[in-house]
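Structure, as structure tokens:
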Amino acid sequence: MGTPILDAFNVRVEGSGDKYLVFAHGFGTDQSAWQRVLPYFTRSYKVILYDLVCAGSVNPDHFDFRRYTTLDAYVDDLLNILDSLHVTRCAYVGHSISAMTGMLASIRRPELFSKLILIGASPRFLNDGENYHGGFEQGEIEHVFSAMEANYEAWVNGFAPLAVGADVPTAVREFSRTLFNMRPDISLFVSRTVFNSDLRGILGLVNVPCCIMQTARDMSVPASVATYMKEHIGGKSTVQWLDTEGHLPHLSAPSYLAHQLEIALSQ
């Protein structure tokens, strides 16, 4: 699109509406994850899509292992993209890692975001005693890292159907494709960054209205995490319980998710 950051992250703006809507994908996918959700919004919004630096669709030379040790660098990328497009106000839909990135960005620049819609969001994946159930023990996480390191292909083949959750073979194939597109060392590095992060302390600083979308069964994010986030986010927040399974409803139930997004955006 003419500037280095927009070209580097394959930024696209689709649609003809007056307002901006950002779709930011999560770990293991790229912007194509939104392809069956996108058509529902191009009449009402200018929709901004981009690829995270870790996506297989981005030149891996852009991934600086020293810089991307925390989500702050992903926040920098998001804000630089919006500034390059001269966006002054937008609604934001973030999945997984990008849900938390959106929250961090809203703390830095609250005036930029009218609403955050957070899909499969978690501020902390590890359990913390009796006070917080993130879904994983440290040993389980280390086992995941070891499996990724030992045989990435085998790990993807096992992980993709578990993450999708629902019995939707096309979604499993699509998620597997984008996982395989990632360079394995980058995939492992990002996994370590995400699973070892603890962003519970920033929730109270988020004052932009939030809608937390939580599926019926998500192997990565227990339902209790959605409730925890609602209770700790500083501003107005709601939980929208989705009548579908898995961590990737935009792949497994795109038309249903699009309808739920329309409801959230209208409120």
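Using N, Cα and C of the backbone, Cβ positions are placed for all residues, glycine too.
Residues as originally present; substitutions not included.
Here is what Swiss-Prot records for this protein:
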MUTAGEN   Gly15 to Asp  In rms3-3; ramosus phenotype, reduced plant height and extensive vegetative branching from both basal and aerial nodes
MUTAGEN   Gly28 to Asp  In rms3-4; ramosus phenotype, reduced plant height and extensive vegetative branching from both basal and aerial nodes
MUTAGEN   Ser96 to Phe  In rms3-5; loss of esterase activity. Ramosus phenotype, reduced plant height and extensive vegetative branching from both basal and aerial nodes
ACT_SITE  Ser96  active site, nucleophile
ACT_SITE  Asp218  active site
ACT_SITE  His247  active site
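Locations of recorded Swiss-Prot features on the structure.
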residue : record               : Cβ contacts under 8 Å, 6 or more apart
Gly15   : mutagenesis position : Leu21, Phe41, Thr42, Arg43, Ser44, Tyr45, Lys46, Val47
Gly28   : mutagenesis position : Ala163, Phe175, Thr178, Leu179, Met182, Ser187
Ser96   : mutagenesis position : His25, Gly26, Phe27, Ile119, Gly120, Ala121, Val194, Ser220, His247
Asp218  : active site          : Gly120, Gly165, Glu245, Gly246, His247
His247 (active site), number of other Cβ atoms within 10 Å: 24
